[in-house]
Amino acid sequence: MAAAGGGAAAAAGRAYSFKVVLLGEGCVGKTSLVLRYCENKFNDKHITTLQASFLTKKLNIGGKRVNLAIWDTAGQERFHALGPIYYRDSNGAILVYDVTDEDSFQKVKNWVKELRKMLGNEICLCIVGNKIDLEKERHVSIQEAESYAESVGAKHYHTSAKQNKGIEELFLDLCKRMIETAQVDERAKGNGSSQAGAARRGVQIIDDEPQAQSSGGCCSSG
């Protein structure tokens with residue numbers, strides 16, 4: 001997924017900073033996904049997020065350093081109006097539903113409509129069917145979910161925070177897509193104004209950032 005020509009070489013020494021927001025109903029496992037990804041932790045007890053929590057993750061993808069700011073939002077209906085505060089300027093959105101709960105899947109469709117209305121096609125969307133460890137209790141068909149994701153220009157993923165399945169793939173693929181989107185924007189704007197174009201999406205591109213400065217955050221990965 002690297003950019004063609006000189007774009008890939010130009011981006012090789014850069015650090016990308018991306019904002020990712022998780023959206024979905026309460027009890028679908030958003031917090032469990034983030035904690036499993038960032039800290040490799042899982043709690044069988046339901047974790048209720050009040051308004052939002054914030055975690056960070058550092059990665060190296062094909063020689064490109066990526067700083068992720070991951071916003072985990074509350075799923076309760078009373079917090080829905082706060083959504084725009086958290087997804088504003090996001091580069092990626094992970095829309096989570098519980099495969100055993102048809103209603104949670106239908107609510108994802110509402111989030112997709114809202115995100116497309118507010119942010120257009122510039123945001124990378126991931127639709128995630130979580131709790132695949134409860135396959136026998138599934139109420140959302142795989143074909144229906146994947147077909148819907150394709151129809152709205154999103155990628156679909158199957159995950160289990162409990163069994164640690166599909167989560168690394170989800171975040172890695174999203175990061176690659178966000179890098180590709182940022183590089184396309186850079187090339188479209190030309191060398192002289194690439195930063196301005198990327199800034200519209202909230203992307204921060206730091207040239208030749210020393211590794212020693214890549215500290216901090218709740219979690220990190222090589």
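Using N, Cα and C of the backbone, Cβ positions are placed for all residues, glycine too.
Taking a C-beta cut-off of under 8 angstroms and a sequence separation of 6 or more, Asp44 (GTP binding site) has the following same-chain neighbours: Lys162. Sequence annotations record features per position, and here Swiss-Prot assigns GTP binding site to Gly26, 29-32, 43-44, His46, 48-49, Gly75, 130-131, Asp133, 161-162.
What Swiss-Prot lists as Mg(2+) binding site is Thr31, Thr49, Asp72. Reduced to three states, the DSSP call for Asp72 (Mg(2+) binding site) is strand.
Cβ neighbour count for Thr31 (mutagenesis position): 23 (other Cβ atoms within 10 Å of its Cβ, all protein chains included). For the mutagenesis of Thr31 to Asn, Swiss-Prot gives this note: Defects in GTP-binding. Decrease in integrin-binding. The structure shown keeps the original residue.
According to Swiss-Prot, the mutagenesis experiment Gln76 to Leu carries this note: Defects in GTP hydrolysis. Increase in integrin-binding.
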